[in-house]
Amino acid sequence: MGQTALARGSSSTPTSQALYSDFSPPEGLEELLSAPPPDLVAQRHHGWNPKDCSENIDVKEGGLCFERRPVAQSTDGVRGKRGYSRGLHAWEISWPLEQRGTHAVVGVATALAPLQADHYAALLGSNSESWGWDIGRGKLYHQSKGLEAPQYPAGPQGEQLVVPERLLVVLDMEEGTLGYSIGGTYLGPAFRGLKGRTLYPSVSAVWGQCQVRIRYMGERRVEEPQSLLHLSRLCVRHALGDTRLGQISTLPLPPAMKRYLLYK
């Protein structure tokens, strides 16, 4: 199977990424990422919650970013403002590599998951109320103290994927899965069995003064009908490929059709 490329993913693709098996992304993800991103108001509406975070975290820019204070022997978490129980959702996390430290965990949590611990740990995923991927160690955590945590994505023995600054979190509440995408490639489901819950974007951090950004990419619901016009646009864009979308303006098409193909 060839690599499953997705639109609007991170442009930084590690060379080791090709060593990992790829998976078909959740139904509707390509369409979600091909659409214009939500405006700034909507992104803040789905951003970090200043009222639902550790006391050592300062939420900034209306929810688009948080900064962890330099407190020793503390792990600190934050939840998003919106919880999701239906539909397909995707959001981008930006976390500089030099600001991750020993435990940098990205995932989802219920409203009951703890947001602070008096030691350094993978807080997100430490109990039954949260699920997380440690993007430094490449380990998955759920009800875990870190012992025998599975590697994600599964690859050649001893080979660990270097996670770039930007990664995409993909939560499919229709199928009950949580997965991740980097460099435009979906890495497959990391967790299953999430149906019936309300889950919030979440991270836990240990690095003093780290700044972690969130950018909500949108939502798709299974009951949303897809028009023939919309499906035709997807086919044309897929046939051109990301590298040739700039040539749409040169095609012998009416101006209105060109604008539609470019989501203008």
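Counting starts with 1 at the first residue shown.
Cβ from N, Cα, C; glycine included.
Heads up, this one's the original sequence, none of the swaps are in it.
Residues or ranges marked as domain 'B30.2/SPRY' by Swiss-Prot: 26-221.
In sequence order, Gln73, Ser74, Thr75, Gly101, Thr102, His103, Val206 are the residues near Tyr120 (mutagenesis position), counting only same-chain partners six or more apart with C-beta under 8 A. According to Swiss-Prot, the experimentally introduced change Tyr120 to Phe is described as follows: Loss of interaction with NOS2.
Annotation of the mutagenesis experiment Tyr120 to Ala in Swiss-Prot: Loss of interaction with PARW. No effect on interaction with MET. Loss of interaction with NOS2. According to its DSSP assignment, Tyr120 (mutagenesis position) is coil.
In the three-state DSSP reading, Thr198 (mutagenesis position) counts as coil. Quoting Swiss-Prot on the mutagenesis of Thr198 to Ala: No loss of interaction with PAWR.
Neighbours of Val206 (mutagenesis position), defined as other CB atoms within 10 A of its CB across all chains, total 24. Experimental mutagenesis at this site is recorded by Swiss-Prot as Val206 to Ala, annotated: Loss of interaction with PARW. No effect on interaction with MET. Loss of interaction with NOS2.
Neighbour density for Trp207 (mutagenesis position): within 10 A of its CB lie 21 other CB atoms from the protein chains shown. Looking at Swiss-Prot, you'll find the mutagenesis Trp207 to Ala noted as follows: Significant loss of interaction with NOS2.
Annotation comment: Swiss-Prot describes 222-264 as domain 'SOCS box'.
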Completion exercise
All chains considered, the count of other Cβ atoms within 10 Å of the Cβ of Thr198 (mutagenesis position) is 13
Exercise for the section: Fill in the CA-CA distance, Thr198 (mutagenesis position) to Trp207 (mutagenesis position), as an integer in Å. Expected result: 28
